[in-house]
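Chemist: From Swiss-Prot, here are the annotated features:
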type	residues	note
MUTAGEN	Gly2 to Ala	Drastic reduction of plasma membrane localization and strong increase of nuclear localization
DOMAIN	87-370	domain 'Protein kinase'
BINDING	Leu93, Gly94, Glu95, Gly96, Gly97, Phe98, Gly99, Lys100, Val101, Lys123	ATP binding site
ACT_SITE	Asp220	active site, proton acceptor
Amino acid sequence: MGLCWGSPSDSPPTTTPSSTGNISSVGTFKSSNNTTTTGTSRGSNISSNSGFSVASGEDAYPDGQILPIPNLRIFSLAELRASTRNFRSENVLGEGGFGKVFKGWLEDKTPGKQSNGTVIAVKKLNAESFQGFEEWQCEVNFLGRVSHPNLVKLLGYCLEGEELLLVYEYMQKGSLENHLFRKGSAVQPLSWEIRLKIAIGAAKGLAFLHASEKQVIYRDFKASNILLDGSYNAKISDFGLAKLGPSASQSHITTRVMGTHGYAAPEYVATGHLYVKSDVYGFGVVLAEILTGLHALDPTRPTGQHNLTEWIKPHLSERRKLRSIMDPRLEGKYPFKSAFRVAQLALKCLGPEPKNRPSMKEVVESLELIEAANEKPLERRTTRASPSIRQQQGHYRPQQLSSFRPRQNVSRAH
């Protein structure tokens, strides 16, 4: 499954969640400031020597923090029922392999303070979910210990009987996927400046994971897992497939092939060998989506264009061809020099050999240099797309999927 401290293999724990209505499987600790922190004793132990900590030296990422044990609030099921109005269908934000995600409101009980409460997102396990306790536990163990501006914040959890729930900060603008691929008056096209801002934020989140002392490989980087707050700040979500990276003496780990078609790195799909820079490939795919406004995989496109990266790689290195695949919803309002530099960076990220791809730290630096150039976007211009591109745009039907949709797992296991 995902990243569970102390569990080097993909084998699930042999025990099951307690059904006694208490939280016996989770140890509770009290700190000096009365904040409740949690650690789990089933399947994956949390301790200060778990091997997951911020790296020292120049590679350490200064904007984030890793705690020795999770620092989370324990919610009662009654609290979360009340906050979501008994999990009403109209409060559903999305649905995926784990279950449904509901919008909720927590009352602010501070004396004398007038407030409408805090908006939250509550992920509730579907009893028939194939992911279940292991993924719930991994989210608690991992997100409960990290704090970074570009990682979605886990506020707490609930474990009562068979009920497993996770409580996150609410991300007002939804997922990058919805903004890039959904059509209609309710969806506002993203400007070039916003797209670049989102790319930088997501890159910083990945760079932070890779900079930990025992590198974390995210393993499922895609547009639907990039959530946006009210100011379009990007935060990476859903860490159910994350894994600890290789030791210093190894180049990769070997594991079951899981992820999403169109985003998984070719070496991982072919061999089960997972590199830290396998994440960089996924980032390159998302950069291609940001440039084109097209989904990584779309079987409704003409033959030869189903896989976005395989189709457009030749277009990324040539200026004239790049113009023909740029997202028409940008209406030509983008500095072409910046777009070309982003395309060149995407091409490097999509390199066939992991060792030749840039690190995420280098990706962040490159994107920040592009942003710092501060070129003025061009006024609207008419670009002449090639017939195949124009035909493709006419046939494309965006996949209107939530950020919590079920994963399309690569079928091959290793």
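Note that Cβ sites are derived from N, Cα and C of the backbone, with glycine treated the same way.
Looking at the shown structure, can you explain where the listed features end up?
Modeler: Around the Cβ of Leu93 (ATP binding site), 19 further Cβ atoms fall within 10 Å across all displayed protein chains.
Cβ neighbours within 10 Å of Asp220 (active site, proton acceptor), excluding its own Cβ and spanning all shown chains: 23.
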Chemist: Would you mind pulling the DSSP three-state label for Gly97 (ATP binding site)?
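Modeler: It is coil.
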Chemist: In Å, rounded, how far does the Cα of Glu95 (ATP binding site) sit from the Cα of Asp220 (active site, proton acceptor)?
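Modeler: Cα-Cα distance, Glu95 (ATP binding site) to Asp220 (active site, proton acceptor): 17 Å.
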Chemist: Other Cβ atoms within 10 Å is the metric here; tell me which of the binding-site residues Glu95, Gly97, Gly99 scores highest.
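Modeler: Selected residue: Gly99.
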